[in-house]
Every structure is written in C-alpha cells, then in structure tokens.
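Here's what Swiss-Prot has on this protein:
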type	residues	note
VARIANT	Leu149 to Val	In strain: DBVPG6044, SK1 and YPS128
DOMAIN	254-476	domain 'Ku'
VARIANT	Ser301 to Leu	In strain: DBVPG1853
VARIANT	Asn349 to Asp	In strain: DBVPG6044, SK1 and YPS128
VARIANT	Gly499 to Asp	In strain: DBVPG1853
VARIANT	Glu518 to Ala	In strain: DBVPG6044, SK1 and YPS128
VARIANT	Thr528 to Ala	In strain: DBVPG1853
VARIANT	Ile585 to Ser	In strain: DBVPG6763
Amino acid sequence: MSSESTTFIVDVSPSMMKNNNVSKSMAYLEYTLLNKSKKSRKTDWISCYLANCPVSENSQEIPNVFQIQSFLAPVTTTATIGFIKRLKQYCDQHSHDSSNEGLQSMIQCLLVVSLDIKQQFQARKILKQIVVFTDNLDDLDITDEEIDLLTEELSTRIILIDCGKDTQEERKKSNWLKLVEAIPNSRIYNMNELLVEITSPATSVVKPVRVFSGELRLGADILSTQTSNPSGSMQDENCLCIKVEAFPATKAVSGLNRKTAVEVEDSQKKERYVGVKSIIEYEIHNEGNKKNVSEDDQSGSSYIPVTISKDSVTKAYRYGADYVVLPSVLVDQTVYESFPGLDLRGFLNREALPRYFLTSESSFITADTRLGCQSDLMAFSALVDVMLENRKIAVARYVSKKDSEVNMCALCPVLIEHSNINSEKKFVKSLTLCRLPFAEDERVTDFPKLLDRTTTSGVPLKKETDGHQIDELMEQFVDSMDTDELPEIPLGNYYQPIGEVTTDTTLPLPSLNKDQEENKKDPLRIPTVFVYRQQQVLLEWIHQLMINDSREFEIPELPDSLKNKISPYTHKKFDSTKLVEVLGIKKVDKLKLDSELKTELEREKIPDLETLLKRGEQHSRGSPNNSNN
C-alpha cells in the first residue's frame, strides 16, 4: 500500500501506569516513529490519542479523550521527539493521579478516531489502521449488536496490543477479541512480542526489480556474440539460445546515511544544522619564481598555488616518468566494448565448488516472461532439471549490460515451491547466479584451491608426507569450527514469492508465519551487525540526550540477539585423537610443572649482590698481581 494512516490509542488508566505498560508503549512508539522519520514518506500519516484520560481535548469535545498528536505527514525526527516528550511529560504529571479511577472512554475514543479519519481523508484510497495499547480486554462494555454497528462505523482495521497477562481462554471471552474478529484483517499481539520485534534484527525483503534481460547461450562462439547484432547467436546452428531475465536474490546492506552539516543560529538564536555543499577547486603549484626567492623565504612554502578552471583539467596516463594525454580518437579505444549476455563455459560437480568462492550478491535467472515464449520456458526448465539430476553447477561468462564489466559466475540450479492465487502448489525453476573470483581477487585474498590435484587420468594425488598429513588434519580441525557446512535447509525457508513476505504496513509487527520466526534462529542468516549496532546507538543517543535531556551519554550494551550471531555456536564434531598423536602433544600437569621448575631453580640458585661483592674482594686479594705490588 503506497498510502498509510496509523492512529495510536494508548490506554492511560492507573493499571497501565503502575505496571509500566505505558512506558513500554512509549518505547514501541519511539522506535516506530523514528524509523518512519528515516524514510519521510509524505503519504505515511500518524496520529495519537489517549483513552481513559482525565484531560479532554479532541475535535468532538468528548470527555476523557485527549488527542496528543494530530495527523502528521511526513514523520520527522523533530516532531517525533516533541511528541514523545509531551507523552512523557503527561505520564510524569499523572503517574500518581487517582482522579482517573474508573474512567471508561475507550468506545468514545474509537468513535472520535473514526470521525477524525473520515474528515481527514474523506474518499482517498489509503490503508487505515488503529493500534490500541491496553491491558484490560474487558474494558469494552458493548453488546453483540453494538459490535456490528461499530464494525460498520469503523472503516479501519484494528491492531490490538494486549499489555496484560491474560491467557488465550480469557481472551476468547472478551469483547475486544469479538470486535477484532468482526473487523477484517484485524489482529491481536502481545506487548512482549512487540518489544522482542523492535530489539531483534529483521531481514529485509529484496524487491523483484529486473537487473538483466538477454540471452543464455550454450555452445556459442564468444567472438561472434560480441557484436551489436542481436540475431547473430540465433543463426548459429551449434548454439542453444534461451531468452532469460535476472532478478536480485540478495542485496548488500549499506551503512546509515550521513551528511556533513554545520551548526548555525537562526533569528531566534536557536541552534540548527544546515547541510554543507562541497565545491571542488583545482590548483597547480607554480615553480617559476622559485629561483628569485630568498633563502629566508625558502624555509617556508616555495610554491605559489594558482587556481585553474575545471574545464582545463583532463585525464592523463602515466608513461614512464611523464604523463601523456591521449587524443580523443584513442580515448574511445581504451574502453573494452562488451555486450549483454550469459554464455555457459562449462560444468562442474556441486561438491567441487566451495561456498567461499561466491563473492558477490546473488541473482535469480529465470526464463524471460516478457520477451520470451513457450520454447524458452521449456528449454530453460530442461536445463535446470538436468543440472539438478546430475548435481552440476555451470560456470558462465556474464555481462549485465553494454560496456559493463565481464564476470565469470557460477550458476546453481534451484527448485522453489510456492502456492499461486488458487492455492495450487507450483514449482519455479531457476538458476542462482553468483560471481567467481578472478586472479586479481586472489592476489589480495587467500582462496583455497578450487579442485583437488589429480593426475592426467583423473586419479586424485595422495598426500603421504607427514607435513601434508599434519596440514590436512589441522585444516579439518579448523573447518570443524566453521558454520559453513550445516544440515541442508529447505529452500522454501529462503526463497519465497514476494507476495508472501511483503507486509501491507510499515509497522514492525511479529510475523504470523511460524516458519519465518524460526528462520531468524538460522545460523546461516547472519545480519549486518555493524548496521544494527549503529542504529541502536543512534536511537539510544536520541532517547537519552534529546528526549530525556541527559547530560552524559551511556553507550548501550549489544543485544543478546546480535551477540548470539557474532560467535559461532553451531559447529561440526571432530576427533582430534589422530592430530594429537601426529603432533606428539602431551598433557602436562600444572602442579607437576611448577614443582619441576622450582627444583631446577634451586639447583641453579643465583647468589645475591652481597655474596657476589664478597667473592670479588676475595678474588682480588688472592690474585698474584696484587701480591707482587
């Protein structure tokens, strides 16, 4: 949904105050709104109301309903800080107030919210939702007939957050649950589930944006494909040509966006930050007057900077000790002209390709659904089936677009099961593309050998020397600490249709799919720890210094969900008996070692300084030279 309106209703009854449920609701609101402020969407609206409140302030003049935040879009950091401060100030003033005992204004608050939403958006197509924080599910004094009328009046869905300790059986008897079940797409969550959700790293969904559209060629001549004629490979009798397209399967996560700003004061002497524009200027050092400079001036800078125009700057190539500027005719020839395409160059066994050779973001290669035909789909499906049956991986030459970099990639076949619109199970056949390292990459990175050494007949060479045996055992010992080789996980846990993983709201809510919650514990899904750590520290800085007005900032500890992901906690079993035997390692008792060391020191006891001086005097008196004198 491109447009979204979220209205938060916080129950500020005494029970919510005493059990710190209002503080928990504020923590969720703060995290949610600060996340919304990063995107600053003009179509993402928020508002907030307080129910069961002794303060009355709303558009309908209904008692005990306080609109603490009017409709706001886009959500900004400044507005979020001001809103959380007002809510915190209210809680501090009424934390021990007993005047709101027995107030019941939740139904009135729902009606006020419904009228305000209708007045604000009228007939606009927008996702409307109300998030209610309460610990009293029996708060609604309403009959079944009134629930039907309220369902017709409310044109929004309700997301109920249960802040109490009610069991499932107690929930079933409450009027709140009846109202949630009566309104389509409404849900109910527990408050603790929301707190876990905002403190756990969430895997982002990769959007299916087409990144390549071209030909998958098998048996084609590479030289004949490097032309601008797209029908060249189609006319080759020895070439199997399939029209395919590529979509991103994984996406690299970048750090938080930062801008350079300067602190200034406005007319009201309030500090604010203004972005700084960067201007690049070029200058040269003029050495023409260097001979005329006196010796006293030579101690300082002997160069005179001369500013030059940007139009006078051109690229020069190093040739020996000089710089050469190529003419425009030769500059075009320095660019390697390449044309988009995917050429299969060979196949190898799946077990022969270690995972650490995959060095880029991966992409899905599928039959072209836009420019292809039925024959392309059948040929591509047959290729995937053959590779799956023989457990093969293809090595291909890949060019994503014209004049882009040429890469050698690995194509791994995958079979993904999902349900279509009619709930019919369907298998999607695809190839997963990932870049392989070049020689330049191996110069700066330590990659193990791709394949085991073999003879000309294909027989593997045996390593019989002790050094090779020790190296092999040590390699197995180190690999046993790796989390790379784990039990095979169903592909459905990783690759799912975009419709099953995308949500209709930007709110951080727990997933109703249990498989997705279990995937968060998968040791192969390692989140980008530094990004989440940056975000955690930044949000905590805003909370402490901007909202709580603290003078000092205390860096928060790393959440347990990230701590568990840093250290490998799942590894293979390895029998180290053979390695201990080859290396001759023996376990030595520490107490025995201390006693042997003490005996050796006593045996070779070093005399003190006075003893050495006395020995020197005796030696000097007893020498023949002194007696002759």
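Including glycine, each Cβ sits where the backbone N, Cα and C put it.
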Of all the variant positions given, namely Leu149, Gly499, Thr528, Ile585, which is spatially nearest to Asn349 (variant position) at the Cα level?
-> Thr528
State which of the following variant positions has the fewest other Cβ atoms within 10 Å around its Cβ: Asn349, Thr528.
-> Asn349
Specify the nearest of the variant positions Leu149, Gly499, Thr528 to Ile585 (variant position), where nearness means the distance between Cα atoms.
-> Thr528
DSSP three-state assignment for Ile585 (variant position) = coil
Between Thr528 (variant position) and Leu149 (variant position): CA-CA distance (Å) = 48
In Å, rounded, how far does the Cα of Gly499 (variant position) sit from the Cα of Thr528 (variant position)?
-> 25
DSSP, reduced to three states, assigns Gly499 (variant position) to helix
Once the chains shown are all counted, how many other Cβ atoms turn up within 10 Å of the Cβ of Gly499 (variant position)?
-> 10
